[in-house]
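First the structure, in the form of structure tokens, and then the observations on it.
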Amino acid sequence: MTEIVADKTVEVVKNAIETADGALDLYNKYLDQVIPWQTFDETIKELSRFKQEYSQAASVLVGDIKTLLMDSQDKYFEATQTVYEWCGVATQLLAAYILLFDEYNEKKASAQKDILIKVLDDGITKLNEAQKSLLVSSQSFNNASGKLLALDSQLTNDFSEKSSYFQSQVDKIRKEAYAGAAAGVVAGPFGLIISYSIAAGVVEGKLIPELKNKLKSVQNFFTTLSNTVKQANKDIDAAKLKLTTEIAAIGEIKTETETTRFYVDYDDLMLSLLKEAAKKMINTCNEYQKRHGKKTLFEVPEV
């Protein structure tokens, strides 16, 4: 009977640690890396590079899009920081949990139970906070997607050959070309006519087609960005769904942990299983914190 109780305790405790570790591992390997933020940083810089290539109306939309993308990134990293904080607490608690196996008694068993419940409680709290931050991040992506649709329509109008914006760009090219032709004249009125003819050929045959190609490349850039933002929004939604499942699993195992008797006679194999589960989660925490810039990692107790 005692052995059955011990087996049950080991199963519950091991499952509790592994469930928390699994949620963290999911965040570490999937949720936290789902968006290629380096690409987005480069894209945000590109938004500024194109600022001379669209109308005032389009410029306002581009400014809104840039703000929304930066807001989304801020909230995403806020979620990352929340999980980082959980790791900081969990590593210390789990190290204390492992050390309590030395000269094991009922008081230490009770302390271990409190520790595990604390780890699970903090996990639920921090992952829920991360979930909320991801929701806001997703909403910003969604809003940016809507703005990009409006921008596409605006650019289509701007870049139409009949639009006032396109004509203003053509007029600017012609003015600069003809001014340059006039400045270069040395052969009297006939020279001016010839220079203007050459300028007209350059404008119509080269500069205006180049303008069309440049404007087309700008529109293609924003079309690609629109597709990227839509995919990012889908990825975050999928991440939130996975996280919801993990939070629910931690909640269930926490309830079971609270009702489990911890002070039982463990054999060496049982002790090894529990210690290894705790050490594995400490290592997962270390891996997560290292990837986010922590230089000095928590040492796993050798007991």
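Including glycine, each Cβ sits where the backbone N, Cα and C put it.
Y97 (mutagenesis position) falls within a helical segment according to DSSP. Listed in sequence order, Q112, I115, L116, A278 are the same-chain residues at least 6 apart in sequence whose CB falls under 8 Å from the CB of Y97 (mutagenesis position). In Swiss-Prot, the entry for mutagenesis Y97 to H states: Strongly reduces cytotoxic activity. The structure shown retains the original residue.
Under its mutagenesis entries, Swiss-Prot includes N157 to H with the note: Strongly reduces cytotoxic activity. Secondary structure at N157 (mutagenesis position), as computed by DSSP, is helix.
In this structure, Y165 (mutagenesis position) is part of a helix by DSSP. As a published mutagenesis entry, Y165 to C appears in Swiss-Prot alongside the note: Strongly reduces cytotoxic activity.
For K175 (variant position), other Cβ atoms within 10 Å of its Cβ number 11. Natural sequence variation is annotated in Swiss-Prot for K175 to R, with the remark: In strain: CH9802.
What Swiss-Prot notes for the natural variant G201 to A is this: In strain: CH9802.
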Are there residues of the same chain, six or more positions away from Y165 (mutagenesis position), whose CB falls under 8 angstroms from its CB, and which are they? Y54, S55, N157, D158, F159
